[in-house]
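The structure under discussion appears below in the form of C-alpha coordinates.
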Amino acid sequence: MEIHLESQEQEMKYQSQIWNQICGTVDTSVLRCAIQLGIFDAIHNSGKPMITLTELSSIVSSPSSSSIEPCNLYRLVRYLSQMDLISIGECLNEATVSLTGTSKLLLRNQEKSLIDWVLAISCEMMVVVWHELSSSVSTPADEPPIFQKVHGKNALELAGEFPEWNDLINNAMTSDTSVTKPALIQGCGKILNGVTSLIDVGGGHGATMAYIVEAFPHIKGAVIDLPHVVEAAPERPGVEFISGDIFKSISNADAVLLKYVLHNWEDTECVNLLKRCKEAVPADKGKVIIMDLVIDDDDNSILTQAKLSLDLTVMNHGGGRERTKEDWRNLIEMSGFSRHEIIPISAMPSIIVAYP
(Lines of atoms letter the chains of each structure in order from A and count residues from 1; the text may use other names and numbers.)
(Lines give C-alpha, C1' and ligand atoms only; values in the text may rest on other atoms or scores of the structure.)
Protein backbone atom coordinates (compact mmCIF):
# COMPACT_ATOMS: atom_id res chain seq x y z
CA MET A 1 0.00 0.00 0.00
CA GLU A 2 1.36 3.40 -0.98
CA ILE A 3 2.05 5.80 1.89
CA HIS A 4 0.74 9.31 1.33
CA LEU A 5 2.74 11.96 3.15
CA GLU A 6 0.96 14.85 4.83
CA SER A 7 2.36 17.64 2.67
CA GLN A 8 5.26 18.60 0.43
CA GLU A 9 6.86 20.37 3.38
CA GLN A 10 6.56 17.26 5.53
CA GLU A 11 7.91 15.08 2.72
CA MET A 12 10.97 17.29 2.38
CA LYS A 13 11.52 17.02 6.11
CA TYR A 14 11.45 13.23 5.88
CA GLN A 15 13.73 13.22 2.84
CA SER A 16 16.20 15.55 4.53
CA GLN A 17 16.31 13.32 7.59
CA ILE A 18 16.97 10.20 5.52
CA TRP A 19 19.63 11.93 3.40
CA ASN A 20 21.43 13.08 6.54
CA GLN A 21 21.36 9.52 7.85
CA ILE A 22 22.51 8.12 4.50
CA CYS A 23 25.52 10.44 4.69
CA GLY A 24 26.02 9.91 8.43
CA THR A 25 29.59 8.68 8.02
CA VAL A 26 30.49 12.10 6.64
CA ASP A 27 30.33 13.60 10.15
CA THR A 28 32.98 11.24 11.50
CA SER A 29 35.16 11.60 8.41
CA VAL A 30 35.00 15.40 8.53
CA LEU A 31 35.82 15.40 12.24
CA ARG A 32 38.82 13.13 11.70
CA CYS A 33 39.98 15.25 8.75
CA ALA A 34 39.73 18.48 10.75
CA ILE A 35 41.89 16.97 13.50
CA GLN A 36 44.45 15.59 11.03
CA LEU A 37 44.72 18.99 9.35
CA GLY A 38 44.99 20.71 12.74
CA ILE A 39 42.17 23.15 12.00
CA PHE A 40 40.98 23.63 15.57
CA ASP A 41 44.52 23.99 16.95
CA ALA A 42 45.45 26.45 14.20
CA ILE A 43 42.61 28.76 15.19
CA HIS A 44 43.34 28.38 18.91
CA ASN A 45 47.11 28.83 18.59
CA SER A 46 46.71 32.00 16.54
CA GLY A 47 46.03 33.83 19.79
CA LYS A 48 43.14 35.66 18.14
CA PRO A 49 39.40 35.10 18.61
CA MET A 50 39.05 34.57 14.86
CA ILE A 51 41.25 34.25 11.79
CA THR A 52 40.57 34.61 8.09
CA LEU A 53 40.17 31.61 5.86
CA THR A 54 43.31 32.72 4.02
CA GLU A 55 45.29 32.67 7.27
CA LEU A 56 43.89 29.24 8.11
CA SER A 57 44.85 27.78 4.74
CA SER A 58 48.42 29.01 5.20
CA ILE A 59 48.73 27.43 8.65
CA VAL A 60 47.15 23.99 8.34
CA SER A 61 48.92 21.15 6.57
CA SER A 62 47.72 17.86 5.14
CA PRO A 63 49.19 14.47 6.19
CA SER A 64 50.48 14.07 2.62
CA SER A 65 52.43 17.36 2.98
CA SER A 66 50.71 18.75 -0.09
CA SER A 67 49.41 22.31 -0.11
CA ILE A 68 45.87 23.13 0.95
CA GLU A 69 43.34 24.11 -1.71
CA PRO A 70 41.48 27.15 -0.22
CA CYS A 71 38.21 26.40 -2.01
CA ASN A 72 38.11 22.84 -0.68
CA LEU A 73 39.10 24.04 2.78
CA TYR A 74 36.14 26.43 2.77
CA ARG A 75 33.79 23.59 1.85
CA LEU A 76 35.15 21.57 4.77
CA VAL A 77 34.85 24.51 7.16
CA ARG A 78 31.32 25.18 5.93
CA TYR A 79 30.34 21.64 6.92
CA LEU A 80 32.08 22.01 10.29
CA SER A 81 29.91 25.08 10.81
CA GLN A 82 26.79 22.94 10.29
CA MET A 83 28.19 20.58 12.94
CA ASP A 84 28.55 23.55 15.33
CA LEU A 85 32.31 23.01 15.47
CA ILE A 86 33.30 26.19 13.61
CA SER A 87 31.69 29.62 13.52
CA ILE A 88 31.95 31.40 10.16
CA GLY A 89 31.89 35.19 10.01
CA GLU A 90 33.13 37.99 7.78
CA CYS A 91 35.65 40.77 8.20
CA LEU A 92 36.54 43.27 5.46
CA ASN A 93 34.74 41.13 2.90
CA GLU A 94 36.75 38.04 3.80
CA ALA A 95 35.47 34.89 5.49
CA THR A 96 36.62 34.36 9.08
CA VAL A 97 36.53 31.29 11.30
CA SER A 98 36.44 30.89 15.07
CA LEU A 99 36.01 28.08 17.57
CA THR A 100 32.74 27.18 19.25
CA GLY A 101 32.22 25.88 22.77
CA THR A 102 32.01 22.35 21.39
CA SER A 103 35.22 22.48 19.35
CA LYS A 104 37.19 23.48 22.44
CA LEU A 105 36.98 19.78 23.39
CA LEU A 106 38.95 18.98 20.23
CA LEU A 107 42.20 20.81 21.00
CA ARG A 108 45.55 19.15 21.67
CA ASN A 109 47.54 19.73 24.84
CA GLN A 110 44.47 20.84 26.77
CA GLU A 111 43.22 19.56 30.11
CA LYS A 112 40.01 18.38 28.44
CA SER A 113 40.29 16.85 24.98
CA LEU A 114 38.50 14.08 23.08
CA ILE A 115 40.87 14.07 20.10
CA ASP A 116 42.23 10.61 20.85
CA TRP A 117 38.71 9.19 21.09
CA VAL A 118 37.97 10.56 17.63
CA LEU A 119 41.15 9.05 16.19
CA ALA A 120 40.49 5.66 17.79
CA ILE A 121 36.83 5.36 16.83
CA SER A 122 37.46 6.53 13.26
CA CYS A 123 40.56 4.47 12.50
CA GLU A 124 40.40 1.96 9.66
CA MET A 125 40.58 -1.03 11.99
CA MET A 126 37.37 0.12 13.70
CA VAL A 127 35.51 1.43 10.66
CA VAL A 128 35.83 -1.75 8.60
CA VAL A 129 33.99 -3.72 11.31
CA TRP A 130 30.87 -1.56 10.89
CA HIS A 131 30.42 -3.15 7.46
CA GLU A 132 29.60 -6.38 9.32
CA LEU A 133 26.97 -4.94 11.68
CA SER A 134 24.22 -7.13 10.18
CA SER A 135 26.31 -10.19 11.06
CA SER A 136 26.80 -8.83 14.57
CA VAL A 137 23.03 -8.63 15.08
CA SER A 138 22.79 -12.39 14.47
CA THR A 139 25.84 -13.34 16.56
CA PRO A 140 24.95 -15.15 19.85
CA ALA A 141 26.33 -13.68 23.07
CA ASP A 142 28.55 -16.72 23.65
CA GLU A 143 30.36 -16.32 20.31
CA PRO A 144 33.29 -13.97 19.58
CA PRO A 145 32.38 -10.44 18.49
CA ILE A 146 32.50 -9.51 14.82
CA PHE A 147 35.71 -7.51 15.43
CA GLN A 148 37.47 -10.78 16.18
CA LYS A 149 36.02 -12.49 13.11
CA VAL A 150 37.16 -9.60 10.90
CA HIS A 151 40.66 -9.19 12.36
CA GLY A 152 41.34 -12.72 13.62
CA LYS A 153 41.83 -11.61 17.23
CA ASN A 154 39.99 -9.45 19.73
CA ALA A 155 40.99 -5.87 20.45
CA LEU A 156 42.99 -6.71 23.60
CA GLU A 157 44.94 -9.48 21.87
CA LEU A 158 45.80 -7.17 18.99
CA ALA A 159 46.91 -4.52 21.47
CA GLY A 160 49.43 -7.00 22.85
CA GLU A 161 50.93 -7.45 19.37
CA PHE A 162 50.73 -3.98 17.86
CA PRO A 163 52.07 -1.10 20.01
CA GLU A 164 50.38 1.53 17.82
CA TRP A 165 46.96 -0.08 18.41
CA ASN A 166 47.71 -0.40 22.12
CA ASP A 167 48.61 3.31 22.24
CA LEU A 168 45.45 4.23 20.33
CA ILE A 169 43.23 2.42 22.84
CA ASN A 170 44.98 3.71 25.95
CA ASN A 171 45.24 7.27 24.63
CA ALA A 172 41.50 7.20 23.98
CA MET A 173 40.79 6.11 27.56
CA THR A 174 43.15 8.78 28.91
CA SER A 175 41.35 11.30 26.72
CA ASP A 176 38.01 10.30 28.22
CA THR A 177 39.43 10.57 31.72
CA SER A 178 40.53 14.15 31.05
CA VAL A 179 36.93 15.10 30.24
CA THR A 180 35.26 13.19 33.08
CA LYS A 181 37.87 14.12 35.72
CA PRO A 182 35.98 17.03 37.39
CA ALA A 183 32.71 15.10 37.58
CA LEU A 184 34.53 11.98 38.78
CA ILE A 185 36.33 13.80 41.59
CA GLN A 186 33.15 15.59 42.65
CA GLY A 187 31.07 12.41 42.52
CA CYS A 188 33.62 10.32 44.44
CA GLY A 189 34.09 12.75 47.34
CA LYS A 190 31.72 11.03 49.78
CA ILE A 191 32.28 7.58 48.31
CA LEU A 192 36.02 7.65 49.03
CA ASN A 193 35.53 8.86 52.58
CA GLY A 194 37.41 6.41 54.80
CA VAL A 195 39.06 4.65 51.84
CA THR A 196 42.85 4.40 52.30
CA SER A 197 43.64 2.02 49.43
CA LEU A 198 42.09 1.82 45.97
CA ILE A 199 42.89 -0.44 43.03
CA ASP A 200 41.82 0.44 39.50
CA VAL A 201 40.97 -2.82 37.76
CA GLY A 202 41.77 -2.65 34.05
CA GLY A 203 42.97 0.90 34.64
CA GLY A 204 45.18 1.16 31.55
CA HIS A 205 47.88 3.81 31.77
CA GLY A 206 46.67 5.03 35.15
CA ALA A 207 45.31 8.46 34.22
CA THR A 208 42.18 8.03 36.33
CA MET A 209 44.09 6.80 39.36
CA ALA A 210 46.59 9.66 39.03
CA TYR A 211 43.74 12.17 39.20
CA ILE A 212 42.25 10.41 42.23
CA VAL A 213 45.45 10.25 44.30
CA GLU A 214 46.14 13.89 43.44
CA ALA A 215 42.69 14.91 44.71
CA PHE A 216 42.74 12.48 47.66
CA PRO A 217 46.42 12.19 48.71
CA HIS A 218 45.58 9.94 51.67
CA ILE A 219 44.69 7.13 49.24
CA LYS A 220 47.26 4.53 48.22
CA GLY A 221 46.48 3.93 44.55
CA ALA A 222 47.26 0.98 42.30
CA VAL A 223 46.38 -0.12 38.77
CA ILE A 224 46.16 -3.71 37.58
CA ASP A 225 46.15 -4.48 33.86
CA LEU A 226 47.64 -6.81 31.27
CA PRO A 227 51.47 -6.93 31.01
CA HIS A 228 51.69 -5.16 27.64
CA VAL A 229 49.54 -2.32 29.00
CA VAL A 230 51.60 -1.91 32.17
CA GLU A 231 54.88 -2.03 30.23
CA ALA A 232 53.79 0.94 28.11
CA ALA A 233 52.36 2.94 31.01
CA PRO A 234 54.17 6.13 32.08
CA GLU A 235 55.34 6.59 35.66
CA ARG A 236 52.74 8.40 37.74
CA PRO A 237 53.39 9.77 41.25
CA GLY A 238 51.53 7.80 43.90
CA VAL A 239 50.36 5.08 41.50
CA GLU A 240 51.62 1.49 41.62
CA PHE A 241 51.24 -0.64 38.48
CA ILE A 242 50.54 -4.37 38.74
CA SER A 243 50.72 -6.82 35.82
CA GLY A 244 48.06 -9.49 35.91
CA ASP A 245 44.85 -11.05 34.66
CA ILE A 246 41.92 -9.32 36.35
CA PHE A 247 39.77 -12.44 35.95
CA LYS A 248 42.25 -14.53 37.95
CA SER A 249 43.48 -12.35 40.80
CA ILE A 250 42.90 -8.85 42.20
CA SER A 251 44.97 -7.44 45.07
CA ASN A 252 43.15 -6.56 48.28
CA ALA A 253 42.14 -2.94 48.87
CA ASP A 254 39.51 -0.91 50.72
CA ALA A 255 37.81 -0.24 47.40
CA VAL A 256 38.00 -1.35 43.77
CA LEU A 257 37.39 0.86 40.73
CA LEU A 258 36.04 -0.42 37.41
CA LYS A 259 35.95 2.37 34.83
CA TYR A 260 34.58 1.43 31.41
CA VAL A 261 35.46 -2.22 32.00
CA LEU A 262 32.17 -4.07 32.49
CA HIS A 263 30.63 -2.71 29.30
CA ASN A 264 33.22 -4.75 27.39
CA TRP A 265 31.73 -8.02 28.59
CA GLU A 266 28.49 -9.98 28.66
CA ASP A 267 26.80 -10.75 31.98
CA THR A 268 28.56 -14.06 32.69
CA GLU A 269 32.04 -12.53 32.51
CA CYS A 270 30.88 -9.46 34.44
CA VAL A 271 29.51 -11.58 37.29
CA ASN A 272 32.80 -13.50 37.51
CA LEU A 273 34.78 -10.25 37.59
CA LEU A 274 32.49 -8.59 40.12
CA LYS A 275 32.80 -11.62 42.40
CA ARG A 276 36.60 -11.27 42.20
CA CYS A 277 36.27 -7.60 43.12
CA LYS A 278 33.94 -8.45 46.01
CA GLU A 279 36.54 -10.88 47.37
CA ALA A 280 39.23 -8.17 47.18
CA VAL A 281 37.47 -5.64 49.46
CA PRO A 282 36.51 -5.88 53.16
CA ALA A 283 33.11 -7.47 53.73
CA ASP A 284 32.06 -4.85 56.29
CA LYS A 285 33.11 -1.57 54.67
CA GLY A 286 34.39 -2.44 51.19
CA LYS A 287 33.14 -0.79 48.01
CA VAL A 288 33.25 -1.68 44.35
CA ILE A 289 33.01 1.58 42.40
CA ILE A 290 31.83 1.23 38.81
CA MET A 291 32.02 4.02 36.25
CA ASP A 292 29.93 3.07 33.26
CA LEU A 293 26.99 4.22 31.19
CA VAL A 294 23.41 3.94 32.45
CA ILE A 295 20.88 3.98 29.62
CA ASP A 296 17.40 5.41 30.06
CA ASP A 297 15.23 3.89 27.32
CA ASP A 298 12.52 6.51 27.90
CA ASP A 299 14.85 9.44 27.29
CA ASN A 300 15.25 10.79 23.75
CA SER A 301 17.96 13.34 24.51
CA ILE A 302 21.17 13.76 22.54
CA LEU A 303 23.01 12.23 25.53
CA THR A 304 20.97 9.03 25.28
CA GLN A 305 21.60 8.91 21.54
CA ALA A 306 25.34 9.06 22.23
CA LYS A 307 25.03 6.27 24.80
CA LEU A 308 23.07 4.09 22.36
CA SER A 309 25.77 4.69 19.73
CA LEU A 310 28.38 3.42 22.17
CA ASP A 311 26.15 0.44 22.97
CA LEU A 312 26.21 -0.62 19.30
CA THR A 313 29.96 0.03 19.21
CA VAL A 314 30.72 -2.34 22.08
CA MET A 315 28.26 -4.90 20.68
CA ASN A 316 29.93 -4.89 17.28
CA HIS A 317 33.55 -4.42 18.29
CA GLY A 318 33.88 -5.84 21.78
CA GLY A 319 30.99 -8.19 22.37
CA GLY A 320 29.79 -6.26 25.42
CA ARG A 321 26.84 -4.00 26.17
CA GLU A 322 25.78 -0.77 27.83
CA ARG A 323 23.17 -1.28 30.55
CA THR A 324 19.98 0.20 31.99
CA LYS A 325 19.32 0.70 35.71
CA GLU A 326 17.48 -2.63 35.75
CA ASP A 327 20.37 -4.36 34.00
CA TRP A 328 22.80 -3.01 36.60
CA ARG A 329 20.54 -4.07 39.47
CA ASN A 330 20.31 -7.64 38.13
CA LEU A 331 24.04 -7.84 37.44
CA ILE A 332 25.03 -6.64 40.91
CA GLU A 333 22.52 -8.91 42.65
CA MET A 334 23.75 -11.93 40.66
CA SER A 335 27.27 -11.10 41.85
CA GLY A 336 26.23 -11.42 45.49
CA PHE A 337 26.31 -7.79 46.64
CA SER A 338 23.88 -6.72 49.35
CA ARG A 339 22.96 -3.36 47.83
CA HIS A 340 24.03 -0.68 45.38
CA GLU A 341 23.44 2.95 44.48
CA ILE A 342 23.63 4.84 41.19
CA ILE A 343 25.00 8.37 41.30
CA PRO A 344 24.53 10.52 38.17
CA ILE A 345 27.40 12.90 37.42
CA SER A 346 27.96 15.61 34.81
CA ALA A 347 29.57 13.22 32.34
CA MET A 348 28.68 10.35 30.01
CA PRO A 349 29.04 7.64 32.67
CA SER A 350 27.39 7.39 36.06
CA ILE A 351 28.99 6.16 39.27
CA ILE A 352 27.57 2.85 40.51
CA VAL A 353 28.65 1.73 43.97
CA ALA A 354 28.17 -1.91 44.99
CA TYR A 355 28.45 -2.87 48.66
CA PRO A 356 29.38 -6.42 49.81
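Even glycines carry a Cβ here, placed using N, Cα and C.
According to Swiss-Prot, the active site, proton acceptor annotation covers His263, on the basis of sequence analysis. Positions annotated as S-adenosyl-L-methionine binding site by Swiss-Prot: Met173, Thr177, Gly202, Asp225, Asp245, Ile246, Lys259. Taken from Swiss-Prot, the feature substrate binding site applies to Asp176, Tyr260, Val261, Leu262, His263, Asn264, supported by similarity to another entry. According to Swiss-Prot, the mutagenesis experiment His263 to Ala or Asn carries this note: Loss of enzymatic activity.
Positions of Swiss-Prot features highlighted on the structure.
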| residue | record | CB count, 10 Å |
| --- | --- | --- |
| Asp176 | substrate binding site | 22 |
| Thr177 | S-adenosyl-L-methionine binding site | 22 |
| Gly202 | S-adenosyl-L-methionine binding site | 20 |
| Asp245 | S-adenosyl-L-methionine binding site | 11 |
| Ile246 | S-adenosyl-L-methionine binding site | 20 |
| Lys259 | S-adenosyl-L-methionine binding site | 24 |
| Tyr260 | substrate binding site | 24 |
| Val261 | substrate binding site | 22 |
| Leu262 | substrate binding site | 27 |
| Asn264 | substrate binding site | 21 |
Whole number in angstrom, please: the longest C-alpha to C-alpha distance across Asp176, Tyr260, Val261, Leu262, His263, Asn264 for substrate.
16
In whole Å, how far is Asp225 (S-adenosyl-L-methionine binding site) from Tyr260 (substrate binding site) when you measure between their Cα atoms?
13
Sequence-distant neighbours of His263 (mutagenesis position) in its chain (C-beta under 8 A, six or more apart):
Asp292, Leu293, Leu310, Val314, Gly318, Gly320, Arg321, Glu322, Arg323
Alpha-carbon spacing, Val261 (substrate binding site) to Asp245 (S-adenosyl-L-methionine binding site), which is rounded to whole Å:
13
Pairwise CA distance, Met173 (S-adenosyl-L-methionine binding site) versus Asn264 (substrate binding site), rounded so that it is a whole Å:
13
Out of Thr177, Gly202, Asp225, Asp245, point to the one nearest Leu262 (substrate binding site) in space (Cα versus Cα); all of them are binding-site residues in the record.
Gly202
In whole Å, note down how far the CA of Asn264 (substrate binding site) lies from the CA of Gly202 (S-adenosyl-L-methionine binding site).
11
Cβ within 8 Å of the mean position of the Cβ atoms of Asp176, Tyr260, Val261, Leu262, His263, Asn264: remaining residues of the chain near substrate:
Gly202, Leu258, Lys259, Met291, Asp292, Val314, Gly320
Quick one: give me the count of other CB atoms within 10 A of the CB of Asp225 (S-adenosyl-L-methionine binding site).
26
Residues Met173, Thr177, Gly202, Asp225, Asp245, Ile246, Lys259 [recorded S-adenosyl-L-methionine binders]: greatest CA to CA distance in Å:
22
How big is the gap, in Å, between the Cα of Asp176 (substrate binding site) and that of Lys259 (S-adenosyl-L-methionine binding site), rounded to a whole number?
11
